[in-house]
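Annotated K(+) 1 binding site per Swiss-Prot: Thr110, Ile111, Thr237, Ile238, in sequence order. The K(+) 4 binding site feature in Swiss-Prot is assigned to Thr110, Thr237. Per Swiss-Prot, K(+) 2 binding site is recorded for Ile111, Gly112, Ile238, Gly239. Taken from Swiss-Prot, the feature K(+) 3 binding site covers Gly112, Gly239, Phe240, and the record attributes it to similarity to another entry. According to Swiss-Prot, the mutagenesis experiment Gly112 to Glu carries the following note: Acts as a dominant negative when it assembles with wild-type KCNK13 or KCNK12 subunits, abolishing K(+) flux. Quoting Swiss-Prot on the mutagenesis of Ser136 to Pro: Increases channel basal activity. Increases the current amplitude. Confers nonlinear I-V relationship, with currents that saturate upon strong membrane depolarization; when associated with D-139. Does not affect channel ion selectivity, pH sensitivity nor inhibition by halothane. The annotation that Swiss-Prot gives for the mutagenesis experiment Ile139 to Asp reads: Increases channel basal activity. Increases the current amplitude. Confers nonlinear I-V relationship, with currents that saturate upon strong membrane depolarization; when associated with P-136.
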Amino acid sequence: MAGRGFSWGPGHLNEDNARFLLLAALIVLYLLGGAAVFSALELAHERQAKQRWEERLANFSRGHNLSRDELRGFLRHYEEATRAGIRVDNVRPRWDFTGAFYFVGTVVSTIGFGMTTPATVGGKIFLIFYGLVGCSSTILFFNLFLERLITIIAYIMKSCHQRQLRRRGALPQESLKDAGQCEVDSLAGWKPSVYYVMLILCTASILISCCASAMYTPIEGWSYFDSLYFCFVAFSTIGFGDLVSSQNAHYESQGLYRFANFVFILMGVCCIYSLFNVISILIKQSLNWILRKMDSGCCPQCQRGLLRSRRNVVMPGSVRNRCNISIETDGVAESDTDGRRLSGEMISMKDLLAANKASLAILQKQLSEMANGCPHQTSTLARDNEFSGGVGAFAIMNNRLAETSGDR
C-alpha cells in the first residue's frame, strides 16, 4: 500500500496505522465507559447479595451448631462438585454422548458457556487441538454463510429496484434482455446500501430471538426478558453461562426441543455474526470521517493527498468518487496485498497462496455477475477500489454494498 501519511505526528503516520490507533483508543474509552456504567448498575446489588449470604451463613451456623470454618469447608466441596457438573437439582449428564455433543458445539462456535469443562489432563490436551481446528472451520463456515447471505440480499434488493424502475418507466424492458449491454445498463453501478442490509439482518436477528424466547420461556421456566437476554449472549458467542438451555434431565418432547434449540442457536449465531460484520463497516466509515476531521487543519498539500484514491478503506459517501463505472477486484496490484498485510485485517488465502489470483470475494462477485447475465469486466480503476479485494469478512462484502464500492 502506498505510504500516504497524515501530517500530525513526527513521522507522518500511515493512514491504516492511524485508523488502527484511533480504533484502539476508542475501544479503550469504550471499555472505560462500559466499566463505569456496569459498576454503577451492579456494584450495589453485589454488596446486597454478599450481605444476605453472610447473614444466611451465620444463621445456618448457629441453628445447626456448626463452626463457620466447618461450614465453609463443606461449601468448598460443593464448589468443586459444581465445577464437575454436579448440581442440587437433577440435571442431564454432562459427558454422555448428547452432553458431549452440546459441549463440542459450544467449543467450535466459541460460545463457551462454561457449565461443562474437561477435568482430565487428556481432555484438556485434546481440547486445545480440537478447538484449534474446530474454531477455524466454524469461522470459515460463518464467512461462507455471510457471503451467500449478502449475495441473496443483494439479488433480491436489485430485483425490487428493477421492478420499481420499470413501474416508473425509467428502465426499458429491453435493456435487461441483452446481456451484451450490461455495462451500459442503468443498473450497472447500483448496489444495495449497507443500511438496508443492516436493517434486514437486525430484523432477522430480532425475529429469531423472539421466536426462540417464546420457546425457552415455558420449557426452561425463564422469564421472557431472561430468554431474550440468553439469546443475545448465546447468539453473539459471549456465552456467560449464567443461563444455559437444554440442561435439565427431562423435558416434554425432549428430542424435538433439543433439535429446535440447536437450530435456533445456529441461525442466531449466523445472523448476529453477519450483523456484527455489517456494523463494522459503519464503524470504519466513522473512523475515516474522524480522521478527515482531524486532518482538516493540515496544509493544502496534505489535504489534496487525503482526497486521492484510497485503498483498503471504506469512505463516507460525501467524498467518494461518484462515477458510474463498476469497479472490479481482480486487478488489484501486489502493493495492495502488501498494504493489507500491514493493515488491521486478517490475511486471506489469496495472500497465503500467491499463485491463486482469485480470492473468495472475486469468485463470489463473478458468480453473481454471471447469474445476472453480466459479463465479467476488468477495470483499470480496480487498483483504486477502496476495499481492493480486502480480506476476511470485508472481502466477502467487497463491492457488494454501496458503502464498500469504489464507484461511489
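Positions of Cβ are set from backbone N, Cα and C atoms, glycine also.
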Spatial separation of Ile139 (mutagenesis position) from Thr237 (K(+) 1 binding site) - C-alpha basis, Å: 12
Shell list (K(+) 2; ref centroid = CB of Ile111, Gly112, Ile238, Gly239; cutoff 8 A): Thr106, Ser109, Thr110, Phe113, Gly114, Val233, Ala234, Thr237, Phe240, Gly241
C-alpha spacing of Thr110 (K(+) 1 binding site) relative to Phe240 (K(+) 3 binding site), in angstrom: 11
10 Å Cα neighbourhood of Gly112 (mutagenesis position): matching recorded positions from Ser136, Ile139, Ile238: Ile238
Minimum Cα separation from Ser136 (mutagenesis position), reported as the residue among binding-site residues Thr110, Ile111, Ile238, Gly239 that achieves it: Thr110
Residue from Thr110, Ile111, Ile139 whose C-alpha is spatially nearest that of Gly239 (K(+) 2 binding site), among the recorded positions: Ile111
Residue from Thr110, Ile111, Ile238 whose C-alpha is spatially nearest that of Ile139 (mutagenesis position), among the binding-site residues: Thr110
